[in-house]
Amino acid sequence: MPQFPWKDNDAELSPLEAFLAEWDDPEAEEEDFRNDFFRGSEGRRKKAAVMLMAIWTVVITLHYWVWGSWLVWALTGALSLQALRLMKATPEEAPPLLTGDASTVPYPQVCLMVAAKNEEAVIGKIVQQLCSLDYPGDRHEVWIVDDNSTDRTPAILDQLRQQYPQLKVVRRGAGASGGKSGALNEVLAQTQGDIVGVFDADANVPKDLLRRVVPYFASPTFGALQVRKAIANEAVNFWTRGQGAEMALDAYFQQQRIVTGGIGELRGNGQFVARQALDAVGGWNEQTITDDLDLTIRLHLHQWKVGILVNPPVEEEGVTTAIALWHQRNRWAEGGYQRYLDYWRWICTQPMGWKKKLDLFSFLLMQYLLPTAAVPDLLMALWQRRFPLLTPLSYLAIGFSCWGMYYGLKRLTPSEGESPWQQMPALLARTIGGTIYMFHWLIIMPAVTARMAFRPKRLKWVKTVHGAATEDALELKQS
């Protein structure tokens with residue numbers, strides 16, 4: 001794997017070089033540069049402000065430039081070719097299920113980790129599922145990091161530890177820092193797994209998941225795998241149904257991007273990372289609010305492959321109200337945008353390959369920059385009494401999203417003896433509903449990019465309320 005500025009290369013210095021380095025240490029300068037520019041909310045806010053001003057300046061200039069509309073159409077054409085590449089690609093097939101007895105088949109050691117804070121409603125279920133997976137008991141361990149819970153989570157974990165010998169519990173104090181990333185980093189050095197899996201406390205984990213995940217890591221360049229996420233309570237209301245369609249769209253894009261040489265991304269819940277890859281990139285970043293997306297970029301910068309397992313999925317509870325969705329998506333949007341601000345220089349200079357860089361640029365433009373640029377574009381259109389200049393790009397983004405959602409849902413919907421034509425009405429209805437739901441991103445992205453540029457971070461995490469809290473607690477108390 002390539003060497004990066006933040007990796008320690010002192011051992012490669014000759015005595016003379018080491019002496020000179022004391023006077024002008026490039027690594028120290030690089031570290032200072034990183035701390036000042038690439039990390040920390042102050043540096044990020046400056047970069048976000050510069051980026052926001054650049055977006056507004058470019059859009060306004062295009063409106064006054066005689067060739068502005070032609071440039072937009074040219075960019076739309078180029079991105080359309082990239083979209084066609086993705087649409088025509090055939091997804092990679094999953095490797096065969098790992099079978100055989102542990103005495104005849106080498107089973108890698110797997111470590112499963114859950115960072116939990118006040119999760120008395122679901123902690124019992126996730127521990128029982130992880131400790132009962134169809135995988136040799138002596139080849140996988142379960143670590144629960146209790147991040148200073150104030151409810152019955154510690155008591156429940158004490159009972160569960162007596163039932164499951166592979167369960168290990170670490171409790172963090174009130175002064176512990178780093179959030180979820182800090183909790184995972186704290187226990188990583190104590191774990192034994194060749195493969196590290198991370199789950200949320202509300203996850204529903206299929207029993208044969210490890211037998212499906214482990215074969216992916218046979219390749220020495222395979223760094224991480226994301227298990228497709230599904231919404232367990234999808235049928236509740238419009239918001240949860242929209243999240244279900246959104247997950248299908250995400251899985252479709254992930255499959256198509258990976259097979260065309262683009263970027264596979266981690267999604268937190270249900271992610272697996274090779275220990276070697278995790279050590280190479282320095283573990284989880286404790287200065288980010290979306291550790292999964294940050295880790296994704298660093299893995300690709302080190303030229304590790306990131307894949308996706310579509311079936312079976314890991315289920316999680318979707319938020320059920322617009323307010324909860326707003327807070328959750330604000331965090332996702334900031335973290336997704338923040339990684340480009342943090343790592344833009346390395347993305348431009350490190351040898352990731354042109355396919356990955358093209359993929360990153362395409363999705364940065366369509367997913368993050370276009371919604372932000374739509375604000376000055378609309379204002380200029382109203383001022384000049386003309387159609388918005390970015391209309392072709394907007395149509396492309398919406399059309400490609402509809403295509404991906406339809407075929408993503410189609411891949412995940414069992415036929416049950418129906419022909420494609422018979423399935424089409426229901427799939428179209430779900431696609432239309434999902435597309436309407438997805439328009440919330442057109443509000444969130446401009447709001448997030450503006451807030452990141454001019455105001456300190458004020459994100460509020462809204463915890464999902466799990467209805468089975470009393471039931472789980474009673475079951476464990478009686479056992």
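Including glycine, each Cβ sits where the backbone N, Cα and C put it.
None of the listed substitutions appears in this model.
Owing to the predicted nature of the structure, the values given are computational and were not obtained by experimental measurement.
Here's what Swiss-Prot has on this protein:
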type    : residues      : note
MUTAGEN : Asp147 to Gln : Significantly reduces the monoglucosyldiacylglycerol synthase activity and blocks temperature-dependent activation
MUTAGEN : Asp200 to Ala : Significantly reduces the monoglucosyldiacylglycerol synthase activity and blocks temperature-dependent activation
MUTAGEN : Arg329 to Gln : Significantly reduces the monoglucosyldiacylglycerol synthase activity and blocks temperature-dependent activation
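When the mutagenesis positions Asp147, Asp200 are scored by other C-beta atoms within 10 Å, Asp147 scores highest.
A 10 Å cutoff on Cβ-Cβ distances gives Arg329 (mutagenesis position) a total of 19 other Cβ atoms nearby, all chains included. For the recorded site, Arg329 (mutagenesis position), the DSSP three-state label reads helix.
A straight line from the CA of Arg329 (mutagenesis position) to the CA of Asp147 (mutagenesis position) spans 23 Å.
Across the fold, the C-alpha of Asp200 (mutagenesis position) and the C-alpha of Asp147 (mutagenesis position) stand 13 Å from each other.
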